[in-house]
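Record note (Swiss-Prot), natural variant THR11 to Ala: In strain: Nv2001_m0595 and NVIII-m11. The unchanged residue is displayed. Swiss-Prot gives this note for the natural variant ARG63 to Pro: In strain: Nv2001_m0592. Under the heading of natural variants, Swiss-Prot lists GLU82 to Lys and annotates it as follows: In strain: NVIII-41.
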Amino acid sequence: MCQNKINTNNTMTIKSNKKLSYSVKKLLQKIFKQQQRVEEEQNLKNALKANSLESLESMENSRNADLESASICASLESCENEANERLSQSCEIEDYDFEQLPTVPVHFVRTAHGTFFWTAVSDLPADNDLVEPLYCSTSNAIAIPQDRWVQA
């Protein structure tokens, strides 16, 4: 009888231990599952943030690519080329005889303070700058020397 009681006590203890370990195991599983869910949610949020940043970057890249695309650049270049062609067609290029144009001598001197340039128009004959010098009365005055200088 004692043996039966001990066996019964042992089986009850084993059953209670099994129940206790089972409940602890269930509790730990719930805790681990909850922790896993929290981590998965955080990973999902982080992935969404990364995707949104990547999508923003890809949108910006595609926008820049569109701006640099050949169609836009080509249209701008074609507009510019057309404007240049129209301008060149509207302007008639005339051949100038440079022998008739008076030359203005440019003098220069290099010093420790820099290089100085100046022009002297005293070499021009009287009334040479007039359109029709015969009809103007300037008494054939000699041009006043107008020296201009600049430091380079």
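Here the Cβ of each residue, glycine as well, is placed from N, Cα and C on the backbone.
On the structure: features taken from Swiss-Prot.
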{"residue": "THR11", "record": "variant position", "CB count, 10 Å": "10"}
{"residue": "ARG63", "record": "variant position", "CB count, 10 Å": "10"}
{"residue": "GLU82", "record": "variant position", "CB count, 10 Å": "10"}
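Annotation note: GLU82 (variant position) sits in a helical segment as assigned by DSSP.
For GLU82 (variant position) paired with THR11 (variant position), the C-alpha to C-alpha distance reads 102 Å. Calculated from their C-alpha atoms, the gap between ARG63 (variant position) and THR11 (variant position) amounts to 75 Å.
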